Amino acid sequence: MNKKKLGVRLLSLLALGGFVLANPVFADQNFARNEKEAKDSAITFIQKSAAIKAGARSAEDIKLDKVNLGGELSGSNMYVYNISTGGFVIVSGDKRSPEILGYSTSGSFDANGKENIASFMESYVEQIKENKKLDTTYAGTAEIKQPVVKSLLDSKGIHYNQGNPYNLLTPVIEKVKPGEQSFVGQHAATGCVATATAQIMKYHNYPNKGLKDYTYTLSSNNPYFNHPKNLFAAISTRQYNWNNILPTYSGRESNVQKMAISELMADVGISVDMDYGPSSGSAGSSRVQRALKENFGYNQSVHQINRGDFSKQDWEAQIDKELSQNQPVYYQGVGKVGGHAFVIDGADGRNFYHVNWGWGGVSDGFFRLDALNPSALGTGGGAGGFNGYQSAVVGIKP
């Protein structure tokens with residue numbers, strides 16, 4: 001056999017043996033976590049988690065229901081399992097990413113129609129894809145210094161949503177967006193930015209009186225309203241009765257109590273230039289910090305911080321500091337399917353943060369702030385462009 005043929009045969013054998021790792025297919029096969037492995041990971045996590053009701057049960061007794069998220073949110077990127085006794089576990093589909101991405105000790109996971117949750121999950125996918133460029137499994141953090149802080153909003157039973165009665169004073173939709181069903185005659189959603197902010201305000205039960213009015217004009221690109229559409233909130237005249245602004249609503253409350261929360265939501269939404277519609281949005285963090293101080297009289301310590309300005313360790317230290325001072329954090333990111341705002345109000349001491357999504361408690365639980373492998377962050381552990389342009393508003397106190 002001549003040298004040329006021998007070389008060809010050797011290359012073929014190496015390829016068949018899976019040693020040509022430049023081929024991403026072979027690399028993914030080496031690190032992929034299949035469905036059985038993912039389910040086993042979820043069961044093991046449940047058994048080791050004393051906080052989850054099923055924790056003391058045998059593997060055979062733990063019943064899991066796989067959640068089909070569809071598209072890139074499933075399969076090779078992540079698996080989500082609801083626990084029959086309450087709670088859920090999110091497992092990454094690749095061993096170059098953290099094994100467990102999120103969990104809850106109660107309720108169930110549901111991202112349908114909830115854009116802030118879907119967007120956050122999408123950011124996980126983008127980070128998992130980045131990790132797939134690596135040739136090393138996820139090693140985790142050598143030393144975890146995160147404090148344990150029980151959910152601050154849960155401690156007061158605060159679980160707001162975006163529909164009735166929270167949106168009874170938001171603008172009424174006037175037009176049909178081409179290609180969509182009609183929402184004409186319905187009140188716009190409060191928006192995740194306003195809902196997150198209002199939940200933090202309810203936690204502090206502040207202010208008793210508004211400080212400064214606010215007005216703005218809806219963007220002419222908004223397809224749900226006739227233009228120009230000017231919105232005004234007489235915040236300076238408001239007397240916020242926190243006894244009537246309840247921690248949560250079931251629909252059986254008095255009209256006074258319903259109007260109290262809807263007035264707060266409308267004031268907050270207008271103060272952050274809400275882009276109203278069936279799914280309302282806002283630029284978020286920069287406007288939230290301004291509104292809290294200028295319109296609602298919060299402490300001048302309120303300010304925005306950006307993920308890209310910190311290492312991973314320093315960023316999480318900023319969040320930990322707020323939680324240790326019993327101050328819920330307004331948190332925001334931007335992903336492929338839009339922005340997402342929510343409240344971080346707790347920590348479990350294992351690098352998971354408690355998230356209140358603002359959907360009446362649905363899908364609330366403990367989540368990692370990112371799914372990145374430290375090896376993907378490089379020197380200094382900065383954001384690396386894969387943290388969804390995350391920002392937070394901290395120092396929120398009366």
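Every residue gets a Cβ built from N, Cα and C, even glycine.
Positions annotated as active site, nucleophile by Swiss-Prot, on the basis of experimental evidence: Cys192. The number of other CB atoms found within 10 A of the CB of Cys192 (active site, nucleophile), across every protein chain shown, is 29.
As a natural variant entry, Val193 to Leu appears in Swiss-Prot alongside the note: In strain: A-20.
Under the heading protein binding site, Swiss-Prot lists Ser282, Gly339. For Ser282 (protein binding site), the Cβ neighbour count at a 10 Å cut-off comes to 25, with all displayed protein chains included.
In the three-state DSSP scheme, Gly308 (variant position) is classed as helix. Under its natural variant entries, Swiss-Prot includes Gly308 to Ser with the note: In strain: 789.
Swiss-Prot lists Val334 to Ala among its mutagenesis entries, and the accompanying note reads: Reduces activity 130-fold. Take the CB of Val334 (mutagenesis position) and look out to 10 A: across all protein chains shown you find 16 other CB atoms.
Taken residue by residue with DSSP, His340 (active site, proton acceptor) is part of a strand. Sequence annotations record features per position, and here Swiss-Prot assigns active site, proton acceptor to His340 based on experimental evidence.
Under the heading of mutagenesis, Swiss-Prot lists Trp359 to Ala and annotates it as follows: Reduces activity 420-fold. A 10 Å cutoff on Cβ-Cβ distances gives Trp359 (mutagenesis position) a total of 22 other Cβ atoms nearby, all chains included.
When the Cα atoms are compared, Cys192 (active site, nucleophile) and His340 (active site, proton acceptor) turn out to be 7 Å apart. If you check the recorded positions Val193, Gly308, Val334, Trp359 against Ser282 (protein binding site), the ones with a Cα inside 10 Å of its Cα are Val193. Cα of Gly308 (variant position) to Cα of Val334 (mutagenesis position): a distance of 13 Å. Cα-Cα distances to Val193 (variant position) place His340 within 10 Å, out of the recorded positions Val334, His340, Trp359.
Neighbour counts were taken at the CB atom with a 10 A radius for the variant positions Val193, Gly308; the maximum falls on Val193. Each residue contributes its Cα atom, and for Val334 (mutagenesis position) and His340 (active site, proton acceptor) those atoms are 6 Å apart.
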